[in-house]
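Here is what Swiss-Prot records for this protein:
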MUTAGEN   C88 to S  Almost complete loss of acetoacetyl-CoA thiolase activity
ACT_SITE  C88  active site, acyl-thioester intermediate
MUTAGEN   H156 to A  Almost complete loss of acetoacetyl-CoA thiolase activity
MUTAGEN   F219 to Y  2-fold increase of acetoacetyl-CoA thiolase activity
MUTAGEN   F219 to A  About 50% loss of acetoacetyl-CoA thiolase activity
MUTAGEN   R221 to A  Almost complete loss of acetoacetyl-CoA thiolase activity
MUTAGEN   S248 to A  About 40% loss of acetoacetyl-CoA thiolase activity
ACT_SITE  H349  active site, proton acceptor
ACT_SITE  C379  active site, proton acceptor
Amino acid sequence: MTDVVIVSAARTAVGKFGGSLAKIPAPELGAVVIKAALERAGVKPEQVSEVIMGQVLTAGSGQNPARQAAIKAGLPAMVPAMTINKVCGSGLKAVMLAANAIMAGDAEIVVAGGQENMSAAPHVLPGSRDGFRMGDAKLVDTMIVDGLWDVYNQYHMGITAENVAKEYGITREAQDEFAVGSQNKAEAAQKAGKFDEEIVPVLIPQRKGDPVAFKTDEFVRQGATLDSMSGLKPAFDKAGTVTAANASGLNDGAAAVVVMSAAKAKELGLTPLATIKSYANAGVDPKVMGMGPVPASKRALSRAEWTPQDLDLMEINEAFAAQALAVHQQMGWDTSKVNVNGGAIAIGHPIGASGCRILVTLLHEMKRRDAKKGLASLCIGGGMGVALAVERK
């Protein structure tokens, strides 16, 4: 089987909801990382076979946002592009599809990743095309209905986290402690400059003067403490345990990697960041969608012929502290090797981009530590999981 490698990885800093990136459309964020990933790899735009980008909230974004991002990044019109939506797994699924295309001989070099601007998701007015004869009409928030709502049980993703907390005995205290840990790790990583290499600046136009370079994750809480979190009320169930502080945020950002065969990398004289060892997808009950990483990770590890104990480093997305803790409980891996620089609770969760964002962070930290075996995994709204294993020589 063809060995598939990742030769470069880049992401934007993650913006908070209504923050620095709020006015930058998702395709423009995608263009920034596509261009940066190619430049870092030393690959020319015309050498690219295809661009695959995840984006969940596409209402009002225009035709095929991935194609828009590719064109804005300077790729020639002859290079095709595809937008995919696998909710929170979109950015990682894009990388899997890139690997598929290369292994099948359909492509030589693929740029894959994800982009999202949750701040810009529009409200829509269902039924308005035919008009309203009388009575009130209701605006629907596409961010919630298309990104955060369990269509099968008609409740918010937060309720699925409450379900996990009850089923696996995850207490409020444990969730808050986990969230504080994520924030503290991310704050320390920021101060140590650990994200600097993976982040490409986004130029934010100003009303007057030169654009401002946005290059620092702005959702991270400085000086987070258990006391500051423990007083918050539950966000989804009055008698529940999930709060705004022990859940991930609503965020904006993008990430991309350049994928090719090991033979192509050798031909071009490129040193891979890692080889894609295996990947897997899985389904679970939508009521406990946060458990998706368990079967997906087990499947990916089995295909790689690894055990959880073989892993040197992991990025396991923190949609909610409750589900992250339950996943760690079920997998039995060394949690000191998981999200060592904080996770989505601190950094943020721009849903279409997060799959690739955690992969980018994983690859850069593996390089820093000279780690050999890594795993990226996410839960997915609707009851699924994705996981991808990478190896450095």
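Each residue, glycine too, has its Cβ placed from N, Cα and C.
Just the original residues are modelled here, none of the noted substitutions.
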If you draw a 10 Å sphere on the Cβ of R221 (mutagenesis position), how many other Cβ atoms land inside?
18
Other than its own, how many Cβ atoms are within 10 Å of the Cβ belonging to C379 (active site, proton acceptor)?
34
Can you tell me whether DSSP puts C379 (active site, proton acceptor) in helix, strand or coil?
strand
Relative to the Cα of C88 (mutagenesis position), which of the recorded positions H156, F219, R221, S248, H349, C379 have a Cα no more than 10 Å away?
H349, C379
Count the other Cβ atoms sitting within 10 Å of the Cβ of F219 (mutagenesis position), across every protein chain shown.
25
Within 10 Å of the Cβ of C88 (mutagenesis position), how many other Cβ atoms are there?
34
Nearest of the recorded positions to R221 (mutagenesis position) by CA-CA distance, picking from H156, S248, H349?
S248
Could you tell me the C-alpha distance between C379 (active site, proton acceptor) and S248 (mutagenesis position) in angstrom, no decimals?
12
Taking just the CA atoms, what is the gap between F219 (mutagenesis position) and H349 (active site, proton acceptor) in Å?
10
Tell me the Cβ contacts of S248 (mutagenesis position) under 8 Å, same chain only and six or more apart in sequence, or just say none.
N317, E318, A319, F320, G343, A344, I345, G348, H349
Most crowded position, judged by CB atoms within 10 A, among H156, H349 as recorded positions:
H349
